[in-house]
Amino acid sequence: MNDLNVLVLEDEPFQRLVAVTALKKVVPGSILEAADGKEAVAILESCGHVDIAICDLQMSGMDGLAFLRHASLSGKVHSVILSSEVDPILRQATISMIECLGLNFLGDLGKPFSLERITALLTRYNARRQDLPRQIEVAELPSVADVVRGLDNGEFEAYYQPKVALDGGGLIGAEVLARWNHPHLGVLPPSHFLYVMETYNLVDKLFWQLFSQGLATRRKLAQLGQPINLAFNVHPSQLGSRALAENISALLTEFHLPPSSVMFEITETGLISAPASSLENLVRLRIMGCGLAMDDFGAGYSSLDRLCEFPFSQIKLDRTFVQKMKTQPRSCAVISSVVALAQALGISLVVEGVESDEQRVRLIELGCSIAQGYLFARPMPEQHFLDYCSGS
């Protein structure tokens, strides 16, 4: 572990002494200390940066919350460990605030301080620093000419991520996702090209390429005895096209596939200011027999409004609720409520982002039946997906 600057923010002198003494035994580098937020701000200004701030929340003078806000604005603090005993609901709200401020939350230290707990949190910090993916700078994104060339050369490929039954892993369907087989950079996810496509109105061209590839795969699945439903992501900009439903119908006819074999996923945020033509397209698709899914349900601010106004046949619950089940008790209440909502509306529910068996078991207890996530399968190219579906 490299040398670290660790700041202990604690107003109770004995607790601060215990923490500093323990940290000096296990942390290579400098251990700084402050009795309140004002002292901590002064330390930040003098030392340049702090790798980890161990922060008590309830202090006289400038408290921990005010210090965290200042730390975010200064850009001089990387990670935060809480050392306050607070109500679980307040704790979760504080964690959310820390993350919204752009700070990395490592965990709770609790009181009294434990050397074993400090060591575990330092190990977590080191692991996150090593594994943290580097943010893609705009300058590193491919040029529009490169993206257009890739589209013209057929370098964008449909990948498939299964939707499965939680209680047995049986295949229910799959989502079709985009990957770019770049000739020099290898397989690239959407984070490398979607921004350019959205900026230069290339999303529609990508959609039709993926849709054609997906329908060809769906026909092969039928031949394998696996006539499952495939879901395609529709960008909000496409919904205003009067020809969208008509062109989808034409391709389904060309591939001799029923409309019920496909579903279209639309994010809630993409429907906030949807024009009448968008609603017309969605109604036409549902009349044809296609499925419609509200993607990332719960991630925005108007999920229930959208669910009432648009003819959805499926809800895809945003992955954040699954990720927070263990640390935020209210997430479980939200999930069980969405289960009841889907049942009352007579539509299906897919839970996204399932990554552990512990999550799978808890979701079953909450009434969920269909899920998608790395626990079951990562997105895969066509041949791997066909092998997956045939059990080979």
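Along the chain as shown, residues are numbered 1 onward.
From the backbone N, Cα and C atoms, a Cβ is placed for every residue, glycine too.
Here the original residues are kept at every noted site.
Marked as active site, proton acceptor by Swiss-Prot on the basis of a curator's inference: E352. Taken from Swiss-Prot, the feature Mg(2+) binding site covers E175, N233, E265, D295, and the record attributes it to experimental evidence. The feature domain 'Response regulatory' is assigned by Swiss-Prot to 5-126, with sequence analysis given as support. Annotated domain 'EAL' per Swiss-Prot: 140-392, in sequence order. What Swiss-Prot notes for the published mutagenesis of E175 to A is this: Loss of activity. Activity can be partially restored at elevated Mg(2+) concentrations (up to 500 mM). For the published mutagenesis R179 to A, Swiss-Prot gives the following note: 29.1-fold decrease in kcat. A mutagenesis experiment is reported in Swiss-Prot for this position, E268 to Q, and the note states: 446-fold decrease in kcat. Where Swiss-Prot documents R286 to W as a mutagenesis experiment, the accompanying text is: Thermostable. Shows lower enzymatic activity. Swiss-Prot documents D296 to A as a published mutagenesis change and attaches the note 33.5-fold decrease in kcat. Under its mutagenesis annotations, Swiss-Prot gives F297 to A the following note: 33.5-fold decrease in kcat. Listed in Swiss-Prot as a mutagenesis experiment, S302 to A is described as follows: 4.8-fold decrease in kcat. Here the residue is the original one, but Swiss-Prot notes a mutagenesis experiment at this spot, D318 to A: 8.4-fold decrease in kcat. For the published mutagenesis E352 to A or C, Swiss-Prot gives the following note: Loss of activity. According to Swiss-Prot, the mutagenesis experiment E352 to Q carries the following note: 61000-fold decrease in kcat. The note that Swiss-Prot attaches to the published mutagenesis E355 to A is: 1.3-fold decrease in kcat. The mutagenesis experiment Q372 to A is recorded by Swiss-Prot, whose note states: 8.4-fold decrease in kcat.
This view paints the features noted in Swiss-Prot onto the structure.
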residue: E175; record: mutagenesis position; Cβ neighbours (10 Å): 24
residue: R179; record: mutagenesis position; Cβ neighbours (10 Å): 21
residue: N233; record: Mg(2+) binding site; Cβ neighbours (10 Å): 21
residue: E265; record: Mg(2+) binding site; Cβ neighbours (10 Å): 20
residue: E268; record: mutagenesis position; Cβ neighbours (10 Å): 24
residue: D296; record: mutagenesis position; Cβ neighbours (10 Å): 21
residue: F297; record: mutagenesis position; Cβ neighbours (10 Å): 27
residue: E352; record: mutagenesis position; Cβ neighbours (10 Å): 21
residue: E355; record: mutagenesis position; Cβ neighbours (10 Å): 14
residue: Q372; record: mutagenesis position; Cβ neighbours (10 Å): 24
What number of additional C-beta atoms lies within 10 angstroms of the C-beta atom of R286 (mutagenesis position)? 18
Taking D295, D318 as the recorded positions to compare, which has the smallest set of other Cβ atoms within 10 Å? D318
Grouping DSSP H, G, I as helix and E, B as strand, the residues of the domain 'Response regulatory' (5-126) number 61 helix, 28 strand, 33 coil
Neighbouring binding-site residues, C-alpha within 10 angstroms of E175 (mutagenesis position) - of N233, E265, D295: N233, E265
What mean pLDDT does the predicted model reach across the domain 'EAL' (140-392)? 92
Rounded inter-Cα distance in Å - E268 (mutagenesis position), D295 (Mg(2+) binding site): 7
Helix, strand or coil: which one is E268 (mutagenesis position) in, per DSSP? helix
What does the structure give for the C-alpha distance between E355 (mutagenesis position) and D295 (Mg(2+) binding site)? Integer Å is fine. 18
Inter-residue C-alpha distance, E265 (Mg(2+) binding site) and D296 (mutagenesis position) (nearest angstrom): 9
